[in-house]
Amino acid sequence: MSWRLVYASTVGTSHISADLPCQDACQMQIAWLNDQQPLLSVFVADGAGSVSQGGEGAMLAVNEAMAYMSQKVQGGELGLNDVLATNMVLTIRQRLFAEAEAKELAVRDFACTFLGLISSPDGTLIMQIGDGGVVVDLGHGLQLPLTPMAGEYANMTHFITDEDAVSRLETFTSTGRAHKVAAFTDGIQRLALNMLDNSPHVPFFTPFFNGLAAATQEQLDLLPELLKQFLSSPAVNERTDDDKTLALALWAE
């Protein structure tokens, strides 16, 4: 019994034509709790395209989130609840404010969305500021517990650097381990979700989870590159010109 993971980020065609790098970031990790049970952590961020350091902000956000989780696991204090989510967001904001001050920039120059999922045998926590989504199967099929956040105007959303970020933070908690996890930035939101009701578009996810379930160890090593090729494919780029990130995890019995 173990987690099977794969994730990839690819630059959008609009960023390529503007000679911009990918401004998405992702981190996934398995940590081992004191009872030798595995803890899955997944963090995804999308740097705002309208600011100068959005990609840097996204990378700092996911790295700081993972460092925060490592510290919590080492300390043996791990309640998967709103308090953990809020403290993580505050820690990320502190890091972004420090970086902005060091570079003599405004913190809004590091604006990014932030999504996270943490899952142990005892519970699952999802957190979100901004658009993108975390789809999860908790034993009753795929669901999207938190709706992607839209801003006041079209193509706008909320960012972890916003003054009201902590109050905007949305969380979802459930008892028990997640069976399947898919976290993604808004670049593939229209492929991954039925936009009319913000429900998971199951046919989009099924091949990925089937592939994770059937893969040999050698094939698992190849999956990140295959996922990257898919995200950069003409079929995907016809639907979106944005950066794209997809992180997948499957609990294999």
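Using the three backbone atoms N, Cα and C, a Cβ is placed for every residue, glycine included.
So, quick note: what you're seeing has the original residues, none of the substitutions.
It should be emphasised that the depicted structure is a prediction, and the values quoted were computed from it without experimental measurement.
Under its mutagenesis entries, Swiss-Prot includes Asp46 to Asn with the note: Loss of phosphatase activity. The 10 Å shell around the Cβ of Asp46 (mutagenesis position) contains 34 further Cβ atoms across the protein chains shown. DSSP classifies Asp46 (mutagenesis position) as strand under the three-state reduction.
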